[in-house]
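Listed in Swiss-Prot:
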- R54, H84, R101: isopentenyl diphosphate binding site (BINDING)
- D91, D95: Mg(2+) 2 binding site (BINDING)
- D91, D95: Mg(2+) 1 binding site (BINDING)
- R92 to D: Leads to the production of longer chain product, specifically (E,E)-farnesyl diphosphate (FPP), in addition to GPP (MUTAGEN)
- R217 to D: Leads to the production of longer chain product, specifically (E,E)-farnesyl diphosphate (FPP), in addition to GPP (MUTAGEN)
Amino acid sequence: MIPAVSLGDPQFTANVHDGIARITELINSELSQADEVMRDTVAHLVDAGGTPFRPLFTVLAAQLGSDPDGWEVTVAGAAIELMHLGTLCHDRVVDESDMSRKTPSDNTRWTNNFAILAGDYRFATASQLASRLDPEAFAVVAEAFAELITGQMRATRGPASHIDTIEHYLRVVHEKTGSLIAASGQLGAALSGAAEEQIRRVARLGRMIGAAFEISRDIIAISGDSATLSGADLGQAVHTLPMLYALREQTPDTSRLRELLAGPIHDDHVAEALTLLRCSPGIGKAKNVVAAYAAQAREELPYLPDRQPRRALATLIDHAISACD
């Protein structure tokens with residue numbers, strides 16, 4: 001989810017939000033057909049507030065084609081978002097996190113077993129939706145899902161001893177986040193009838209902007225006015241990019257930070273760890289990576305028609321940078 005973003009022209013913005021609403025409505029309709037034993041669990045988090053990023057990107061990419069409101073666009077957007085919602089269930093179990101989208105997570109409201117099954121059901125529903133699309137579109141969904149699961153496994157296992165930790169982190173970001181957003185753009189553009197080059201360009205743009213947004217979220221979690229990290233978050237084995245950069249420094253402050261992040265952190269020490277992170281070069285270096293990904297995303301814009309959709313995508317790229325400033 002991201003906060004509401006102005007896309008410029010009011011009518012264009014209204015059309016985009018109508019497209020997102022159709023996707024959300026289809027998701028709710030499909031999940032409402034679940035057996036009563038799991039209906040409440042699988043519907044959790046669908047309407048958690050904010051603008052769902054993957055449906056937004058699907059609908060924006062669809063504006064490049066001649067049929068942006070086609071049913072295939074809605075089905076594809078719903079399938080991708082359901083896959084994302086499924087991973088939220090599984091991620092929170094792995095992370096032992098009690099919040100998701102600023103809402104108590106499935107594993108907190110119910111149990112880990114319930115959360116895993118709810119995630120599985122969302123994946124199954126996504127597959128059912130994707131099966132309504134043509135074989136090429138179905139293949140895009142399947143390949144994105146395979147890449148996503150690979151990223152989840154890579155994140156869970158951690159980097160091998162010979163792999164640079166930052167290189168590992170960025171690869172995971174591309175696999176876990178970039179994969180679905182790239183697929184959102186590719187499907188939105190392809191199913192609305194956009195040209196082949198535009199489809200390729202918007203898919204690459206999506207991968208870059210997805211990475212930028214993911215890192216921005218990691219930065220905001222540390223540097224925001226109301227930082228969202230708990231002691232459990234900070235003590236996780238999987239550190240975020242600002243943390244990884246901060247831990248590479250060789251200073252007394254970094255030595256203390258390394259000591260704090262070596263294991264579970266008592267909540268009494270969270271403020272100290274956040275202060276050390278905020279005073280380190282880690283946040284600035286992570287912001288530079290966000291800017292680099294945003295620049296790569298902008299490189300794709302000249303290959304898209306100079307119309308409102310392109311300007312809206314440019315706004316989205318700018319938002320990725322400004323969000324963490």
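Using the three backbone atoms N, Cα and C, a Cβ is placed for every residue, glycine included.
Annotated features taken from Swiss-Prot, shown on the structure.
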residue : record                               : DSSP (3 states)
R54     : isopentenyl diphosphate binding site : helix
H84     : isopentenyl diphosphate binding site : helix
D91     : Mg(2+) 2 binding site                : helix
R217    : mutagenesis position                 : helix
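Across the structure, R54 (isopentenyl diphosphate binding site) and D91 (Mg(2+) 2 binding site) place their CA atoms 18 angstrom apart. A straight line from the CA of H84 (isopentenyl diphosphate binding site) to the CA of D91 (Mg(2+) 2 binding site) spans 10 Å.
Cβ neighbours within 10 Å of R54 (isopentenyl diphosphate binding site), excluding its own Cβ and spanning all shown chains: 27.
D91 (Mg(2+) 2 binding site) sits 16 Å from R217 (mutagenesis position), taking the CA atoms of both as reference points. Summary: among the recorded positions (H84, R217), the fewest other C-beta atoms within 10 A of the C-beta are counted at R217.
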